[in-house]
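*Asks:* Below you'll find the structure I mean.
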Amino acid sequence: MTMAGGRRGLVAPQNTFLENIVRRSNDTNFVLGNAQIVDWPIVYSNDGFCKLSGYHRAEVMQKSSACSFMYGELTDKDTVEKVRQTFENYEMNSFEILMYKKNRTPVWFFVKIAPIRNEQDKVVLFLCTFSDITAFKQPIEDDSCKGWGKFARLTRALTSSRGVLQQLAPSVQKGENVHKHSRLAEVLQLGSDILPQYKQEAPKTPPHIILHYCVFKTTWDWIILILTFYTAILVPYNVSFKTRQNNVAWLVVDSIVDVIFLVDIVLNFHTTFVGPAGEVISDPKLIRMNYLKTWFVIDLLSCLPYDVINAFENVDEVSAFMGDPGKIGFADQIPPPLEGRESQGISSLFSSLKVVRLLRLGRVARKLDHYIEYGAAVLVLLVCVFGLAAHWMACIWYSIGDYEIFDEDTKTIRNNSWLYQLALDIGTPYQFNGSGSGKWEGGPSKNSVYISSLYFTMTSLTSVGFGNIAPSTDIEKIFAVAIMMIGSLLYATIFGNVTTIFQQMYANTNRYHEMLNSVRDFLKLYQVPKGLSERVMDYIVSTWSMSRGIDTEKVLQICPKDMRADICVHLNRKVFKEHPAFRLASDGCLRALAMEFQTVHCAPGDLIYHAGESVDSLCFVVSGSLEVIQDDEVVAILGKGDVFGDVFWKEATLAQSCANVRALTYCDLHVIKRDALQKVLEFYTAFSHSFSRNLILTYNLRKRIVFRKISDVKREEEERMKRKNEAPLILPPDHPVRRLFQRFRQQKEARLAAERGGRDLDDLDVEKGNALTDHTSANHSLVKASVVTVRESPATPVSFQAATTSTVSDHAKLHAPGSECLGPKAVSCDPAKRKGWARFKDACGKGEDWNKVSKAESMETLPERTKAPGEATLKKTDSCDSGITKSDLRLDNVGETRSPQDRSPILAEVKHSFYPIPEQTLQATVLEVKYELKEDIKALNAKMTSIEKQLSEILRILMSRGSAQSPQETGEISRPQSPESDRDIFGAS
């Protein structure tokens with residue numbers, strides 16, 4: 001039984017590009033390439049190309065659409081360049097090129113390249129067709145081939161190129177010398193009609209084709225339904241009561257009805273219908289063939305204009321022997337002439353042929369499934385059928401009475417007829433007019449007779465039978481028996497078992513509508529977007545039309561295990577027959593695999609795999625087409641016979657999908673889970689080897705394709721050219737950026753000058769520098785350790801000036817190996833040259849400046865120290881920063897052997913070689929560093945406490961002296977003119 005969705009068909013938008021190409025290119029070998037990825041990789045190849053080239057589909061996937069993998073030493077380089085230019089310029093072109101098959105056999109191909117556009121008029125694919133023209137390129141006449149060898153070669157060439165010759169034959173005229181190159185290119189030229197767009201679109205109907213579910217056709221069907229009931233009621237009435245023989249008005253009405261039914265026949269030749277798989281058939285040829293095989297003959301017989309044919313007959317003589325048109329008339333006792341009897345017989349024949357119009361009820365039968373899914377409509381139709389049967393039997397009951405009331409032998413009225421008894425009961429008896437017309441007159445009227453007939457048939461069909469109208473003659477009794485038999489059957493079937501009929505006939509319909517209502521309520525409750533809602537509804541309708549509401553799992557559970565396995569093998573027979581991986585499987589192995597397979601139906605737009613999702617299934621495409629999308633680009637198009645997923649039998653881990661797999665059309669997939677497949681392969685070891693060797697995935701979702709988009713390459717090229725053509729940036733001399741760089745350059749030059757001065761001072765201070773030079777040079781190829789030394793004088797109590805001078809000269813005089821005295825914006829290392837505010841600032845800021853020294857600055861002069869190790873030696877003394885420097889040294893040199901020189905400050909400037917040491921020695925070294933670090937931290941805390949006391953003493957002296965001075969002097973002390981002021985504040989005081 002067809003559901004509402006099945007009656008309408010599957011009308012969701014779908015991408016039928018691949019199906020259109022395959023259907024229109026039955027004898028063409030072609031590949032499809034992505035036009036938006038570098039090298040235009042192949043995303044689909046048909047079976048013809050695989051047979052022609054010798055490659056498997058999985059082997060050519062992701063290779064260049066230019067088929068560079070088929071080039072060889074004899075391939076023309078100029079033609080290859082032209083092919084590349086055609087791809088780059090998105091042009092349509094054709095070439096003749098020599099390529100090589102997989103077995104390296106050279107073959108001449110005629111290649112046609114055509115761009116495919118999407119709904120945005122953007123080229124997204126390339127269609128490349130290949131035709132073997134080797135027979136036309138190789139000369140038949142060859143000196144090496146003579147006699148039968150030449151004939152065999154000619155026969156082989158003609159046989160291999162029979163399809164091309166059949167195309168060329170109609171266009172070749174006798175006596176013409178046709179150029180093979182141009183003629184072949186012209187014949188194999190693809191027109192624009194064979195290049196559909198790559199986009200999703202609703203099913204299109206050709207011109208002059210009407211959709212069977214459109215508003216116009218629905219309205220027309222209702223009109224036909226009403227006229228069909230009109231015909232079913234009036235045709236039996238007119239035939240039985242012999243009315244409208246000469247009534248022109250009714251003749252015109254019946255003729256109009258006949259014309260409408262003839263128009264309906266014409267429309268049926270141009271109306272779509274739903275195919276067995278739920279698809280909408282819009283091909284005009286298929287529509288016509290389907291209608292001619294089904295309802296055409298019946299519709300044609302029911303539409304013949306019998307009234308018009310009967311009107312052209314000579315019925316004037318017949319009317320002279322008929323009674324009053326308003327009453328029931330009978331023939332005169334005088335027999336009519338022979339011509340009148342012949343005319344009356346012909347007229348009665350055509351009047352009886354009107355009954356053929358009842359075949360129009362077939363139109364109701366074919367559309368009955370449109371309405372019987374609703375309970376109220378079914379009840380109304382059943383009541384109408386019962387009433388229509390009573391109407392037909394009433395007409396037959398009157399015809400029997402009209403035939404029985406007149407005795408042909410005695411030319412008298414039979415008083416045992418039910419019409420005679422009815423005439424007596426209602427007071428209108430029959431009378432013979434002997435003086436006038438000489439006919440029988442009187443009797444009941446037409447309306448009274450019809451109502452009485454309908455009353456009798458109704459009481460008989462319902463088995464009531466009041467008995468006021470009863471059969472008297474033998475024919476009437478036989479018909480009464482037939483009425484009672486038919487009535488009992490109709491009554492018991494229609495009225496006695498209505499509930500049972502509904503439960504048995506419409507159980508699936510009720511479940512279907514219950515499911516639809518539940519889905520609609522769910523979508524409405526959670527406010528699912530309209531687009532997604534339509535996809536859900538379309539999927540449910542399409543799935544129901546495919547399964548007809550049958551629960552496959554429930555049916556299989558009823559069957560025993562052996563029978564269930566046989567059914568599963570039958571359901572998956574397409575997968576087992578089409579793929580060579582299952583050819584060596586035993587019956588037991590196939591049955592085990594079939595039990596694990598699942599059939600999945602996908603609607604257009606459904607995502608089978610999302611990027612990043614676990615690939616836990618192996619999918620076989622049985623029907624439909626899908627696309628594989630990676631980074632918003634189509635990298636493969638999968639069709640019937642393709643396999644995608646992951647090679648579970650070779651990988652130990654569960655893979656993540658690197659792309660999205662989306663259905664383009666309605667698809668049927670046969671899916672087997674990873675665990676189930678591995679379980680079967682582990683049990684059937686022999687089959688597992690054959691399976692892993694012969695099963696080739698069309699697309700492996702585990703592997704990610706690395707590609708570059710042409711748009712990205714072009715954008716990078718444009719940016720590079722733009723930077724190349726840009727004018728250089730010219731800054732004026734007084735620009736802030738230029739001034740900033742000049743300042744950095746000056747500071748760097750000053751720092752380098754200070755380094756050179758510091759090295760000269762260090763050479764004078766080091767006592768054993770020259771003695772150690774030779775020892776250091778001897779070991780310069782090994783690992784070196786440099787130690788940062790700091791000078792510091794013993795801490796002694798001094799006065800304010802002495803403390804200040806000592807702090808500037810000793811505490812803040814920190815040296816890095818081979819570097820200058822560190823300080824903010826230091827130009828000279830001699831603190832005696834600074835005055836006033838600058839001297840006080842240096843005294844307070846030296847500790848912070850040492851922490852700001854970066855490791856990169858300390859390592860800048862490392863190559864120079866390596867070349868002249870004796871120039872950068874410094875003395876190691878105790879200071880507040882020595883602990884930190886010492887700890888850094890130890891941590892940097894963890895794992896190296898410590899020598900006595902490392903522990904002695906005197907030999908710190910000597911560079912030593914270090915070698916790997918055992919783990920225990922390393923642990924001892926780390927512990928020693930830890931203890932030394934603790935001691936250094938304690939010394940640092942003591943020194944910080946001493947510094948705080950000195951600072952508090954300085955603040956106390958400043959406050960005491962500030963209170964004795966005037967406000968003008970106080971302001972001068974608190975706000976000096978500049979850091980480099982020559983005025984010595986402390987000296988002035």
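The backbone N, Cα and C atoms fix where each Cβ goes, glycine too.
Every position carries its original residue.
Okay, so Swiss-Prot annotates it like this:
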DOMAIN    14-94  domain 'PAS'
DOMAIN    93-145  domain 'PAC'
MUTAGEN   ARG57 to Asp  Decreases the rate of channel opening. No effect; when associated with R-642
MUTAGEN   GLU627 to Ala or Arg  Strongly shifts the voltage-dependent channel activation to much more depolarized membrane potentials
MUTAGEN   ASP642 to Arg  Decreases the rate of channel opening. No effect; when associated with D-57
MUTAGEN   TYR699 to Trp  Mildly increases the affinity for CALM
MUTAGEN   VAL737 to Ala  No effect on affinity for CALM; when associated with A-740
MUTAGEN   VAL737 to Ser  Decreases affinity for CALM 230-fold; when associated with S-740
MUTAGEN   LEU740 to Ser  Decreases affinity for CALM 230-fold; when associated with S-737
MUTAGEN   LEU740 to Ala  No effect on affinity for CALM; when associated with A-737
MUTAGEN   PHE741 to Ser  Decreases affinity for CALM about 30-fold
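Each of these features: where is it, how hidden is it, and who are its neighbours?
*Replies:* With DSSP states grouped into helix (H, G, I), strand (E, B) and coil, the domain 'PAS' (14-94) comes out at 34 helix, 16 strand, 31 coil.
GLU627 (mutagenesis position) falls within a strand when secondary structure is assigned with DSSP.
When Cβ atoms from all protein chains are considered, those within 10 Å of ASP642 (mutagenesis position) total 20, not counting its own.
For TYR699 (mutagenesis position), the same-chain residues that are 6 or more apart in sequence and have a Cβ closer than 8 Å to its Cβ are MET61, VAL628, VAL635, ALA636, LEU638, ASP642, PHE644. A strand conformation is recorded for TYR699 (mutagenesis position) in the three-state DSSP classification.
In the three-state DSSP scheme, VAL737 (mutagenesis position) falls into the helix class. Cβ neighbour count for VAL737 (mutagenesis position) (all protein chains, 10 Å cutoff from its Cβ): 9.
For LEU740 (mutagenesis position), no same-chain residue that is 6 or more apart in sequence has a Cβ closer than 8 Å to its Cβ.
Counting every protein chain shown, the Cβ of PHE741 (mutagenesis position) has 12 other Cβ atoms within 10 Å.
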*Asks:* If I take the Cα of ARG57 (mutagenesis position) as reference, which of the mutagenesis positions GLU627, VAL737, PHE741 has the closest Cα?
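*Replies:* That would be GLU627, nearest by Cα distance.
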*Asks:* By a simple count, how many Cβ atoms lie within 10 Å of the Cβ of ARG57 (mutagenesis position), its own Cβ left out?
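*Replies:* Result for ARG57 (mutagenesis position): 22 other Cβ atoms within 10 Å.
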*Asks:* Roughly how many Å separate the Cα of GLU627 (mutagenesis position) from that of VAL737 (mutagenesis position), to the nearest whole number?
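*Replies:* Rounded to the nearest whole number, the Cα-Cα distance is 55 Å.
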*Asks:* Report, as a single number, how many Cβ atoms besides its own are within 10 Å of the Cβ of GLU627 (mutagenesis position).
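*Replies:* There are 21 of them.
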